[in-house]
Amino acid sequence: MAEDWLDCPALGPGWKRREVFRKSGATCGRSDTYYQSPTGDRIRSKVELTRYLGPACDLTLFDFKQGILCYPAPKAHPVAVASKKRKKPSRPAKTRKRQVGPQSGEVRKEAPRDETKADTDTAPASFPAPGCCENCGISFSGDGTQRQRLKTLCKDCRAQRIAFNREQRMFKRVGCGECAACQVTEDCGACSTCLLQLPHDVASGLFCKCERRRCLRIVERSRGCGVCRGCQTQEDCGHCPICLRPPRPGLRRQWKCVQRRCLRGKHARRKGGCDSKMAARRRPGAQPLPPPPPSQSPEPTEPHPRALAPSPPAEFIYYCVDEDELQPYTNRRQNRKCGACAACLRRMDCGRCDFCCDKPKFGGSNQKRQKCRWRQCLQFAMKRLLPSVWSESEDGAGSPPPYRRRKRPSSARRHHLGPTLKPTLATRTAQPDHTQAPTKQEAGGGFVLPPPGTDLVFLREGASSPVQVPGPVAASTEALLQEAQCSGLSWVVALPQVKQEKADTQDEWTPGTAVLTSPVLVPGCPSKAVDPGLPSVKQEPPDPEEDKEENKDDSASKLAPEEEAGGAGTPVITEIFSLGGTRFRDTAVWLPRSKDLKKPGARKQ
């Protein structure tokens, strides 16, 4: 067939079809059929054609490949097979053929037709197939060609069922146009269909309408057996979650009362989601009992335990998928939202709660897998998911609280003392409540101050001499901490009663002891005034050998002033244990001085 548009009168005037052959690929030689409507829309499958024409046009007999209507021949194949088995011993047809052997082919063709007619006439008389209509209850003789999954209906009832189904499909897609729901022209914006923004186009095949605009003539199929107590109950109980649920204006209730639901066949259709407790409640020997009063709480024997005692609205799980979903909890997904509260109408995530920080789009590990706390439904969500539970310590829940990160465990913090400190040291002030607690104070990101009772030596690179600050004498005395801020440096000086072995001053010393009346100054760092109420500090004169070393250090520091003002000017904290009042010159082995300090060129390399 040529690849041009040809008229297709089977679909009506203006319809055209075209057959295109494939010229390459694994399916080379096969053809594809396309149809074009009078409005210019192109259709390439029978499914699209059915959606386009709607339920008014029946395409059961339409051959999409050829573009014609194919009327099936009468099917009598099963009856003919039965007649052959029945006519084997007598074989009257073959004797007739032998008698009329040398005749024309027309007579040979007429013989099987006469045989089949005789078989169809004798089959109902010899093997009647009576049946009972499931709808009206009358008995009729069936032909035995129907499939087992279809209901046994007489011809009149089957025709009524087909017409009813066709009408219901039209009501679901288009509507009747007469009821109050069909007269509504605007969506409510609160139902699940409006919130999910599902397509309303009929050609899409979804036909998702707003719940307020759904035709009232749509009849939902009753999935009950009609025999059990739930199917025979005609009135609502008034105390189940469905009956207690507040109605939404303009919307009708789509779920049955729990007491009116069928008790048979519900769990047999489920593929999973059944645990041992529910299996024990559905034992065949258990008989349904009337619901006990609210004061008593025995274990229910019915398969619907939630029907006996109503649950509060906050703990009620709202389902908007199917009628069967309002059963005891299974492992299937549920949707807990009303669609009308402020949380359900919120579109954006806060980005600061723990659920948002867990999402991959905010850099989380996707472990909790919950939506934003500020978008949890205020009516149907579980209480543990609401933001009020998460931010109880906050003053108010008006805005999303900041995200609190978990602190690292103390075992993972292993700090080692190095030869130099980082440029910035963040020290924590000691609280007076924890005087007896043990204790290592953190200094910056990777250093630890020693516990009380030990001596500290602060070395200033390039300075004239170090300053030694021993710990307090008694554990009960509280050390007053005072910050001394330098350029890019913050360190701690303890100011209890101190014995200083050596001070960096250029004055001449006299033998004996001297009492300082001015605060101790460290070169290169501004110091704060010392409390005048503190006790006096004893000092001893330096040795001449140490003065020579100090002069060398001063000359080395003058060669590189820029380096001393930068990162090289950071102090070195070294722990000296159990000095016990020893002179500082005797402990020179504890403080080895690096050669890099004396040679500024080595540091630059």
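Keep in mind that glycine also has a Cβ here, set from the backbone N, Cα and C atoms.
In sequence order, Cys215, Leu216, Arg217 are the residues of the chain that are 6 or more apart from Cys179 (Zn(2+) 1 binding site) and have a CB within less than 8 Å of its CB. Residues or ranges marked as Zn(2+) 1 binding site in Swiss-Prot (evidence: sequence analysis): Cys176, Cys179, Cys182, Cys215.
According to DSSP, Cys188 (Zn(2+) 2 binding site) sits in a coil region rather than a helix or strand. Here Swiss-Prot flags Cys188, Cys191, Cys194, Cys210 as Zn(2+) 2 binding site.
Sequence annotations record features per position, and here Swiss-Prot assigns Zn(2+) 4 binding site to Cys237, Cys240, Cys243, Cys257. Secondary structure at Cys237 (Zn(2+) 4 binding site), as computed by DSSP, is coil.
Annotation source Swiss-Prot lists domain 'MBD' at 1-69, citing experimental evidence. Looking at the domain 'MBD' (1-69) alone, the prediction's average pLDDT is 85.
What Swiss-Prot notes for the published mutagenesis of Arg22 to Ala or Lys is this: Abolishes binding to methylated DNA. Secondary structure at Arg22 (mutagenesis position), taken from DSSP and collapsed to helix, strand or coil, is coil.
One mutagenesis experiment named in Swiss-Prot is Arg30 to Lys, and its note says No loss of binding to methylated DNA. Residue density at Arg30 (mutagenesis position): 10 other Cβ atoms are found within 10 A of its Cβ, drawing on all protein chains shown.
For Arg30 to Ala, Swiss-Prot lists a mutagenesis experiment annotated as follows: Strongly reduces binding to methylated DNA.
For Asp32 to Ala, Swiss-Prot lists a mutagenesis experiment annotated as follows: Strongly reduces binding to methylated DNA. Non-local contacts of Asp32 (mutagenesis position) by the CB criterion (under 8 A, 6+ apart in sequence, same chain) comprise Glu19, Val20, Arg22, Arg44.
For the published mutagenesis Tyr34 to Ala or Phe, Swiss-Prot gives the following note: Strongly reduces binding to methylated DNA. Residue density at Tyr34 (mutagenesis position): 15 other Cβ atoms are found within 10 A of its Cβ, drawing on all protein chains shown.
According to Swiss-Prot, the mutagenesis experiment Arg44 to Ala or Lys carries the annotation: Abolishes binding to methylated DNA.
Ser45 (mutagenesis position) is surrounded by 13 other CB atoms, counting those within 10 A of its CB over all protein chains shown. In the three-state DSSP scheme, Ser45 (mutagenesis position) falls into the coil class. Under mutagenesis, Swiss-Prot gives Ser45 to Ala with this note: Reduces binding to methylated DNA.
Annotation of the mutagenesis experiment Tyr52 to Ala in Swiss-Prot: No loss of binding to methylated DNA. Reduced to three states, the DSSP call for Tyr52 (mutagenesis position) is helix. Cβ neighbours within 10 Å of Tyr52 (mutagenesis position), excluding its own Cβ and spanning all shown chains: 15.
According to Swiss-Prot, the mutagenesis experiment Phe64 to Ala carries this note: Disrupts tertiary structure and abolishes DNA binding. Around the Cβ of Phe64 (mutagenesis position), the number of neighbouring Cβ atoms within 10 Å comes to 17.
The mutagenesis experiment Ile576 to Arg is recorded by Swiss-Prot, whose note states: Abolishes interaction with ATF7IP and subsequent transcription repression activity.
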Residue from Tyr34, Cys188, Cys191, Cys194, Cys243 whose C-alpha is spatially nearest that of Ser45 (mutagenesis position), among the recorded positions: Tyr34
Where Cys210 (Zn(2+) 2 binding site) falls in three-state DSSP terms: coil
Packing count at Cys237 (Zn(2+) 4 binding site) (other Cβ atoms within 10 Å of its Cβ): 17
Cβ-Cβ neighbours of Cys210 (Zn(2+) 2 binding site) (radius 10 Å): 21
Neighbouring binding-site residues, C-alpha within 10 angstroms of Cys191 (Zn(2+) 2 binding site) - of Cys176, Cys182, Cys243, Cys257: none
Arg44 (mutagenesis position) CB neighbourhood, other CB atoms within 10 A: 13
Surrounding CB atoms that lie within 10 Å of the CB of Cys215 (Zn(2+) 1 binding site), all protein chains: 20
